[in-house]
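Here the structure comes first, spelled out in structure tokens, and everything after it is commentary.
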Amino acid sequence: MAFAHFVLIHTICHGAWIWHKLKPLLEALGHKVTALDLAASGVDPRQIEEIGSFDEYSEPLLTFLEALPPGEKVILVGESCGGLNIAIAADKYCEKIAAAVFHNSVLPDTEHCPSYVVDKLMEVFPDWKDTTYFTYTKDGKEITGLKLGFTLLRENLYTLCGPEEYELAKMLTRKGSLFQNILAKRPFFTKEGYGSIKKIYVWTDQDEIFLPEFQLWQIENYKPDKVYKVEGGDHKLQLTKTKEIAEILQEVADTYN
């Protein structure tokens, strides 16, 4: 059994806390696990209005990878919109990434602008229910921010999670942004960087926000090296199918680490 260093990457409006069930399980198996708070997320003191792009939002991940000792490699695990953080990081530090796991996640490609998969998500799932939106200006650019609605959280993200998990999400989610208009003008992700890393895609057809239509489209659009389909669960597989995700990550470590 191989041991790996997993770096867990949360989605927008969330924080490292989303991994609280998976992290100790992986550590009990002997793995090293780092769960990061991205900019203006979790306990990071910045506010989203201070952040002007998905790249700036990814700064804690980039800083972490920069500081890794020479020769050390990690396995990135990104949930939901965390796939964009993976792509940004891989373009800068592909030599430090043994593999990347996309957990019910956006899967960017290298043939279209970085907003391409987000645009498709919005086409497939346009109604974010009671989510509230606002605009702010950073570096002369108008950015749309959002605060996830409690109905959306319960019905579409934490669909099968227990009441405690849902309460945690209501208490700890913060304002965030998809930076969709900024991503639309960002340079494409590169074949030499992001395109060169091993990609593992994990999904369930019971996801109520990343619908099967969207997930199957992503798999076809930018074929990953390996696909795992989890039976049951919801958008937050790390909470509803924790054991199954840990088993998949062990297999990833055995294969790619």
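Backbone N, Cα and C define each Cβ position, glycine as well.
None of the listed substitutions appears in this model.
Positions annotated as domain 'AB hydrolase-1' by Swiss-Prot: 5-241.
The acetone binding site annotation in Swiss-Prot covers THR11, SER80, and the record cites experimental evidence as its basis. THR11 (acetone binding site) carries neither a helix nor a strand DSSP state and counts as coil.
Annotation comment: Swiss-Prot describes THR11, SER80 as (S)-mandelonitrile binding site, evidence class experimental evidence. Around the Cβ of SER80 (mutagenesis position), the same chain contributes THR11, ILE12, HIS14, HIS103, ASN104, SER105, VAL106, PHE210, HIS235, each under 8 angstroms and 6 or more positions distant in sequence.
A mutagenesis experiment is reported in Swiss-Prot for this position, SER80 to Ala, and the note states: Loss of catalytic activity.
If you look up Swiss-Prot, you'll see SER80 (among others) marked as active site, proton donor/acceptor.
Among the mutagenesis results in Swiss-Prot, CYS81 to Ala has the note: Reduced catalytic activity. The residue drawn here is the original one. When secondary structure is read from DSSP and collapsed to three states, CYS81 (mutagenesis position) falls in the coil class.
HIS235 (mutagenesis position) carries neither a helix nor a strand DSSP state and counts as coil. Under its mutagenesis entries, Swiss-Prot includes HIS235 to Ala with the note: Loss of catalytic activity.
The Cβ of LYS236 (mutagenesis position) lies under 8 Å from the Cβ of ILE18, GLU79, ASN104, LEU157, TYR158, CYS161, GLU165, each of which sits 6+ residues away along the same chain. Quoted from Swiss-Prot for the published mutagenesis LYS236 to Leu or Arg: Loss of catalytic activity associated to substrate reorientation.
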